[in-house]
Amino acid sequence: MAPPASTASSADPSKPTAQKLTEESDEKTLRKYFSTKVDDAQQKVADKSQNVRRLQAQRNELNTKVRMLKEELQQLHEQGSYVGEVSKAMDKKKVLVKVHPEGKYVVDVDKSIDINSLNTGARVALRADSYALHKLLPNKVDPLVSLMMVEKVPDSTYEMVGGLDKQIKEIKEVIELPVKHPELFDALGIAQPKGVLLFGPPGTGKTLLARAVAHHTECTFIRVSGSELVQKFIGEGARMVRELFVMAREHAPSIIFMDEIDSIGSSRVEGSSGGDSEVQRTMLELLNQLDGFEATKNIKVIMATNRIDILDPALLRPGRIDRKIEFPAPDEKARADILKIHSRKMNLMRGINMAKIAEQIPGASGAEVKSVCTEAGMFALRERRIHVTQEDFEMAVGKVMQKDSEKNMSIKKLWK
């Protein structure tokens with residue numbers, strides 16, 4: 001009888017290989033499963049870390065608010081302070097302060113305040129119990145007054161002002177020269193001019209020249225209209241004038257331009273009504289600020305009006321207004337210069353005679369000459385052209401100067 005076959009020899013040789021593949025497949029599945037779990041756990045950790053950082057930021061913000069509220073609560077628990085005005089410094093640790101309406105006191109200065117920063121007229125806070133000076137306060141300025149300060153300097157230059165060479169020279173001497181070179185006046189031993197009055201018919205370039213001065217002097221420019229200083233309640237206009245000069249002193253050197261000054265600077269007459277009395281109070285405060293007890297060395301005032309005949313003589317006297325500059329209607333040469341300035345950027349046809357156009361507008365102001373250029377461009381636009389001709393200027397002259405110029409126009413041009 002034959003012996004039984006061996007088990008190793010009778011088994012299928014492919015079975016160990018299949019088992020090995022199964023084990024590898026299971027290992028890959030487990031590796032992929034745990035890798036996914038690890039990625040999910042890392043994502044959760046990242047989210048939690050982000051939440052922790054967000055909560056820490058919120059905690060810091062809340063701690064800041066709590067600290068500010070504690071400081072505010074502590075200030076509310078403290079006694080109130082008196083507001084005073086520094087008269088003068090007595091020594092390194094004491095100053096003379098005027099408290100309204102009680103009087104003047106010599107007070108101690110807190111260690112945290114520099115004695116050199118306490119200038120005459122500065123607003124300060126005094127402790128209610130010891131009258132010690134513990135805080136330097138900013139000057140009180142009405143928001144309406146602070147808005148009068150021109151933040152952006154106008155882009156007008158002297159080259160944009162035509163036919164006013166004499167006026168430009170005079171205003172440079174009075175306004176620009178003292179601001180840029182005050183040492184020249186000190187060397188000569190003469191007082192600097194304080195103010196200048198620009199007067200003349202409407203549209204002759206008074207405001208334009210003031211804008212050019214603001215551009216070239218490179219100092220603080222404050223623009224105010226006279227009608228803005230006429231207020232409803234008693235004393236409001238005078239207070240605004242006072243705060244206007246306070247703000248000008250803070251930002252010195254500065255220039256104050258008062259347009260339409262005749263609205264508050266008219267001559268005083270007897271038997272005026274209540275409204276006129278308030279206007280007169282405003283003018284009296286202006287007179288005091290121009291030539292009062294306090295010096296205004298670094299403040300220059302430019303006033304403009306077209307009614308110099310109704311201004312008060314007290315406003316026009318030397319010491320307040322040191323120079324009066326007249327702006328007459330431009331002559332023929334000045335009108336030609338103004339036409340060249342305003343037509344500089346226009347697309348003109350060749351051969352346009354500006355001198356001939358200037359001859360056709362006798363007595364025109366600078367504003368009317370500028371209007372001629374604008375109307376000439378409108379006539380060209382009406383005919384769908386991108387260039388301006390001599391005929392456009394002649395028709396613009398007829399329209400601006402209100403002449404009967406229909407005979408010079410064709411029916412086609414009138415109704416096209």
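Every residue gets a Cβ built from N, Cα and C, even glycine.
Listed features, source Swiss-Prot:
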- Gly200, Pro201, Pro202, Gly203, Thr204, Gly205, Lys206, Thr207: ATP binding site (BINDING)
- Lys206 to Arg: Impaired interaction with elt-2 (MUTAGEN)
Checklist entry - Hey, what's the Cβ neighbour count for Gly200 (ATP binding site) at 10 Å? => result 20
Checklist entry - What's the most sparsely packed of the binding-site residues Pro201, Pro202, Gly205, counting other C-beta atoms within 10 A? => result Pro202
Checklist entry - Beyond Gly200, Pro201, Pro202, Gly203, Thr204, Gly205, Lys206, Thr207, what residues of that chain have CB atoms within 8 A of the centre of the ATP site's CB atoms? => result Asn306, Phe327, Ser365, Gly366, Ala367
Next on the checklist: Is it possible to get the count of other C-beta atoms within 10 angstroms of the C-beta of Thr204 (ATP binding site)?
Outcome noted: 24
Checklist entry - Sequence gap of 6 or more, C-beta under 8 Å: which same-chain residues meet both conditions with respect to Gly203 (ATP binding site)? => result Ser365, Gly366, Ala367, Glu368
Checklist entry - For Lys206 (mutagenesis position), what is the tally of other C-beta atoms lying within 10 angstroms of its C-beta? => result 25
